[in-house]
Amino acid sequence: MSDLQTPLVRPKRKKTWVDYFVKFRWIIVIFIVLPFSATFYFLIYLGDMWSESKSFEKRQKEHDENVKKVIKRLKGRDASKDGLVCTARKPWIAVGMRNVDYKRARHFEVDLGEFRNILEINKEKMTARVEPLVNMGQISRATVPMNLSLAVVAELDDLTVGGLINGYGIEGSSHIYGLFADTVEAYEIVLAGGELVRATRDNEYSDLYYAIPWSQGTLGLLVAAEIRLIKVKEYMRLTYIPVKGDLQALAQGYIDSFAPKDGDKSKIPDFVEGMVYNPTEGVMMVGTYASKEEAKKKGNKINNVGWWFKPWFYQHAQTALKKGQFVEYIPTREYYHRHTRCLYWEGKLILPFGDQFWFRYLLGWLMPPKVSLLKATQGEAIRNYYHDMHVIQDMLVPLYKVGDALEWVHREMEVYPIWLCPHKLFKQPIKGQIYPEPGFEYENRQGDTEDAQMYTDVGVYYAPGCVLRGEEFDGSEAVRRMEKWLIENHGFQPQYAVSELDEKSFWRMFNGELYEECRKKYRAIGTFMSVYYKSKKGRKTEKEVREAEQAHLETAYAEAD
């Protein structure tokens with residue numbers, strides 16, 4: 001370990017064939033991954049158009065038929081012979097760093113592949129009822145032309161409703177609406193016994209409603225969700241604010257950009273995002289919805305960031321460090337998906353020249369490479385290399401600890417840029433897996449309200465500085481230290497990422513009381529794998545799965561300090 005004044009000193013690392021393969025992986029990406037990605041995106045687009053051409057009545061009829069198939073499949077499972085229930089989705093399709101190793105053990109597949117339709121957009125109730133495989137690109141394409149939107153639209157097009165609910169989802173509007181699951185009005189779940197139930201905040205299944213988020217699909221199978229809509233305008237008026245100083249100063253500049261010290265709610269923007277480019281420089285962005293008439297007024301600049309030849313968004317934002325604060329108008333849907341084309345800044349590692357003018361104009365229209373195809377074209381050695389030499393982690397920390405988190409990341413990982421996105425963590429009537437610090441409402445900290453503590457997602461996505469310099473780096477050990485720091489600081493780690501937590505530590509980070517009560521009440525034990533074991537790193541044999549499920553009755557979190 002090191003302290004802030006004494007950085008970690010690492011020896012040089014001997015290169016292997018994997019290093020060279022990763023360095024020249026762009027050849028496979030250009031000639032295989034990008035063409036296939038573009039083809040897949042086009043076919044998916046045609047499928048979405050076909051779905052939208054159907055009447056809502058037709059879509060509902062198909063939905064009902066597919067739900068019956070799921071129920072029949074579950075009821076046909078022999079608990080004494082068949083493995084635990086998993087979806088039939090292939091491991092490489094998921095957008096995440098986990099290997100989905102639990103599917104390597106014998107398991108009982110239930111196919112949810114047909115659940116990809118928008119079932120209803122209700123302008124009176126201001127809700128959208130959608131199936132779990134509807135993705136963010138699909139729903140924003142359907143709603144934004146109506147001047148409507150989900151309250152929280154995760155940035156990457158391929159992220160699905162089911163993943164954002166069962167796992168974790170955030171966006172620049174989360175400082176108002178909370179995480180993606182906080183905007184869901186109702187879940188439609190098929191339970192272990194084949195019963196279809198509708199869970200809301202205030203019906204008989206309210207406990208299930210609060211237990212579903214972060215459960216990774218281990219309480220039941222999500223077949224539909226009713227999600228809150230908000231009214232939006234055609235453009236986002238975006239202000240780029242450069243901030244310079246040490247990491248604590250950057251953190252305070254970020255906090256001040258959206259959380260007024262006087263508590264005046266009229267000063268709170270519609271969207272917030274921060275990017276820290278190095279230990280002394282960052283750019284904070286605040287956005288408010290704007291009409292087409294306002295955007296097109298003389299003197300206002302419109303930036304269509306979605307065009308394939310445009311500079312990558314994070315690099316465009318970085319220009320504020322040289323030219324100072326500036327304002328521009330971005331079409332709303334293009335703003336929502338501003339990080340899709342370059343996958344935040346991971347595109348720079350995948351295609352080192354992908355941000356160059358010539359590439360953007362000639363081949364930029366093929367971007368981004370589909371994450372699932374990137375995973376499908378890497379073997380075990382490459383996958384392990386990324387786990388060891390690369391970081392893709394999110395640290396959810398209380399807002400007042402953002403500066404400490406930035407210092408920790410700099411000291412232990414030295415990864416830049418760093419993404420900052422605030423979100424409310426609501427004090428719920430029933431405590432779920434994640435929850436605010438006890439007594440936060442009495443501290444009157446900047447950004448907090450009576451019903452929610454303000455948190456921030458500190459997004460760490462890139463190769464550490466020591467790896468870029470050819471030095472040694474132990475990715476597993478770094479993640480273990482990160483998880484320890486999060487537990488000590490009442491933070492949380494989204495489980496789409498690779499986790500090194502043992503079971504006891506997992507239930508120190510997360511609250512398992514409601515989850516375990518629902519596992520027993522709705523008979524998920526013996527049918528669905530536990531959330532810890534589903535998130536656990538490494539291969540799993542059928543014997544291990546069975547033993548873990550048996551041991552789950554004596555939960556590790558009951559022993560937690």
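Each residue, glycine too, has its Cβ placed from N, Cα and C.
Here the original residues stay in place, and none of the substitutions has been built in.
If you look up Swiss-Prot, you'll see 49-232 marked as domain 'FAD-binding PCMH-type', on the strength of sequence analysis.
Record note (Swiss-Prot), mutagenesis Glu131 to Lys: In dwf1-9; dwarf phenotype. The unchanged residue is displayed. Following the DSSP three-state reduction, the secondary structure of Glu131 (mutagenesis position) is coil. There are 26 other Cβ atoms within 10 Å of the Cβ belonging to Glu131 (mutagenesis position).
Its Cβ placed at the centre, Gly163 (mutagenesis position) has 23 other Cβ atoms within 10 Å. Annotation of the mutagenesis experiment Gly163 to Val in Swiss-Prot: In dwf1-3; dwarf phenotype.
Here Swiss-Prot describes Gly172 to Glu as a published mutagenesis experiment; the accompanying note says: In dwf1-10; dwarf phenotype. The 10 Å shell around the Cβ of Gly172 (mutagenesis position) contains 26 further Cβ atoms across the protein chains shown.
What Swiss-Prot notes for the published mutagenesis of Gly282 to Arg is this: In dwf1-7; dwarf phenotype. In the shown protein chains, 30 other C-beta atoms lie within 10 A of the C-beta of Gly282 (mutagenesis position).
Annotation of the published mutagenesis Val531 to Asp in Swiss-Prot: Decreased calmodulin binding and partial loss of function; the original residue is retained in the structure shown. According to DSSP, Val531 (mutagenesis position) is assigned to a helical segment.
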Cα proximity to Gly163 (mutagenesis position), best match among mutagenesis positions Glu131, Gly172, Gly282, Val531: Glu131
Gly172 (mutagenesis position): secondary structure state under DSSP, collapsed to three categories: coil
Integer Cα-Cα distance in angstrom, Glu131 (mutagenesis position) to Gly172 (mutagenesis position): 24
Rounded distance in angstrom between the Cα atoms of Val531 (mutagenesis position) and Gly282 (mutagenesis position): 36
Secondary-structure category, per DSSP, in which Gly163 (mutagenesis position) falls: helix
